[in-house]
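Structure first, then comments.
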Amino acid sequence: MRPLSHLSFFNGLLLGLSALSAATSVVHERREATSSNWVKRARVNPSDKHVVRIGLTQSSLEEAHDLLMDVSNPSSPNYARFYSADEVAAKFAPSTETVNEVQNWLTEKGINASRVAQTQNHGWLVFHATSKEIENLFDTTYYEYHNRKTGKKAIACEQYHVPASVQKHIDYVHPGVNLNPSSGKPSSIRRRAAASKKTKLPARGPRPIQQHDVKGLNVTNCDQLITPECIRALYKIPSARAAPHPNNSLGIFEEGDYYAQEDLDLFFKTFAKDIPQGTHPIPAFIDGAEAPVPVTKAGGESDLDFELAYPIVHPQSITLYQTDDANWASNTTGFLNTFLDALDGSYCTYCAYGECGNDPSLDPVYPDDAGYDGQLMCGVFKPTNVISVSYGEQENDLPANYQQRQCMEFLKLGLQGVSVLFASGDNGVAGPPGDGNSVNGCLNNGTVFSPAFPNSCPYITNVGATKVYPGYTVSQPESAVYDPDGLYSYASGGGFSNIYPIPDYQAEAVATYFKDHNPPYPYYEGAENLGKNGGLYNRLGRGYPDVAANGDNIAVFNGGEFGSSGGTSASTPIFASIINRIIDERLAVGKGPVGFINPVLYKNPSVLNDITNGTNPGCGTDGFSTAPGWDPATGLGTPNYPKMLKLWLDLP
């Protein structure tokens with residue numbers, strides 16, 4: 001009987017230890033649903049070996065905003081004292097405590113330190129282990145899954161556990177709950193109903209104009225067509241310095257749209273004779289991208305960007321960040337990750353908000369059997385001081401954590417002194433028609449306003465659009481763009497985020513708008529209450545745009561023909577070019593770039609031309625009205641170059 005007593009005691013001890021273990025471990029991730037494309041097969045073989053990657057929690061995420069404000073706020077003693085790329089990477093690398101805590105846990109579970117490597121960017125611990133070991137490590141069961149459409153295989157679990165004491169140090173585990181194949185193209189590209197992926201702005205033109213109209217164009221008829229002369233007159237832009245700084249090239253992003261040198265030369269010959277024929281951007285081609293193309297294949301976006309920017313910045317150079325091979329550029333749901341990978345090598349494997357590296361179910365995967373056969377390009381290009389992006393999506397198009405990880409990267413670029421500007425969109429308070437599962441591009445069955453992405457990220461500068469109304473001159477105030485003209489219908493994008501709260505640098509301006517010009521619509525507070533009580537917008541969300549510039553009736557050569565175009569994609573390279581010009585003047589007097597410009601502009605709105613006429617309709621409403629000060633149609637207003645230059649020359 002005594003042996004049985006000992007056995008009973010031993011079993012009781014095991015049960016007690018098991019209960020204690022369960023009490024001190026927690027579910028770290030759980031898959032809530034599995035796509036019908038994935039078929040669960042047999043449990044993995046216990047002796048199979050796998051590469052295990054544990055994404056470590058990054059340091060300084062909570063203080064990241066304060067770090068950026070410290071170098072971006074004009075009142076800060078550290079204004080414009082930017083970090084190097086290595087300093088930023090080190091600042092956000094996992095802490096020594098995080099690495100040690102996770103490594104100690106692995107050792108306790110039989111994964112000795114000699115088996116574990118830390119990646120170069122310090123963000124991952126990587127080791128080889130058998131199925132039996134990782135099931136024991138994560139207190140779970142792994143199964144093989146087969147994708148019935150693609151034939152791809154993956155191993156995954158439905159949930160996994162980590163010790164409660166270690167959980168705060170772990171962001172993500174692979175293999176884990178995600179069913180992403182290790183390589184290959186997604187079986188189904190998630191598309192908008194009316195657009196194949198990213199919105200290339202504009203999507204309306206160009207509208208043909210008779211050739212004889214070209215000869216009669218001058219600053220007196222800018223209400224009919226906007227030429228470089230009109231832009232200089234509107235924003236009081238003088239000629240550029242004859243000897244620009246060699247390290248101050250303007251960056252322009254393009255994807256799936258390509259310029260033609262013939263179009264640029266035609267534009268220079270007609271409107272900018274001081275720019276030599278053959279002038280072209282510096283190539284920074286990412287993951288198999290190529291440019292230029294024959295004039296018969298020229299894209300309206302790329303031609304527009306360069307034809308607007310060159311007359312402002314020349315003889316400064318322009319760098320073209322042409323992104324992704326032709327196959328992926330026209331067949332991807334994700335946005336911007338491969339571009340950011342190329343600027344920051346650590347971003348390729350960077351973990352934040354439960355996202356580690358690119359998402360192969362959304363982003364391009366390289367090598368690409370149908371295109372670029374090289375490896376994903378990581379950290380191969382240095383970011384320019386200013387980057388202009390005339391592309392965008394809507395917040396509801398991609399997962400929130402995908403967007404938040406990306407937004408953090410824009411913050412990091414700001415810490416390095418990079419100014420990133422985005423077009424605010426061309427659909428007023430809505431998304432493109434068909435987006436958001438509604439014909440009008442709105443949320444909740446076509447009623448709730450649809451904020452844009454990445455515009456809602458508080459660490460970029462959003463540019464809305466204005467126009468010179470018929471009969472007005474360049475010396476009179478512009479108005480918010482609204483063209484209700486059928487196929488060419490267009491309104492300056494603006495609204496409030498469902499992901500990000502109002503940033504501190506913007507809080508006073510937004511509060512003033514609500515106090516003095518309260519929109520006549522019901523609202524909700526917080527994305528979790530989307531549409532509640534008939535609310536049309538999030539009263540607590542980050543507002544956009546931040547600024548504006550002309551974006552209508554823009555003169556352009558495209559496909560060898562002269563016409564007009566427009567969109568906030570025209571406004572953005574204009575504003576970005578002006579910032580690049582200002583940086584050139586700062587460099588000439590021994591100062592540096594200006595980095596994230598929003599805090600300076602919100603504290604000094606008088607350097608912009610306030611826009612007080614117009615609205616940005618959408619979702620069956622008039623949208624938001626312009627107003628004195630900031631508004632969600634034209635932001636703080638359009639540039640006044642002399643005032644902006646003086647402001648930034650006076651700053652450190």
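Every residue gets a Cβ built from N, Cα and C, even glycine.
These figures come from a predicted structure and were not determined experimentally.
Among the features that Swiss-Prot reports, active site, charge relay system is placed at Glu301, Asp305, Ser569. Annotated domain 'Peptidase S53' per Swiss-Prot: 225-651, in sequence order. Listed in Swiss-Prot is the mutagenesis experiment Glu301 to Gln, annotated as follows: 7000-fold decrease in catalytic efficiency. A mutagenesis experiment is reported in Swiss-Prot for this position, Glu301 to Asp, and the note states: 1000-fold decrease in catalytic efficiency. As a published mutagenesis entry, Ser569 to Thr appears in Swiss-Prot alongside the note: 20000-fold decrease in catalytic efficiency. Per Swiss-Prot, mutagenesis Asp610 to Glu or Asn is noted as: Active. Loss of calcium binding.
The sparsest Cβ neighbourhood within 10 Å, among the listed recorded positions (Glu301, Asp305, Asp610), is found at Asp610. For the recorded site, Glu301 (mutagenesis position), the DSSP three-state label reads helix.
Glu301 (mutagenesis position) is 8 Å away from Ser569 (mutagenesis position) when you measure Cα to Cα. The number of other Cβ atoms within 10 Å of the Cβ belonging to Ser569 (mutagenesis position), over all protein chains shown, comes to 32. According to its DSSP assignment, Asp610 (mutagenesis position) is coil.
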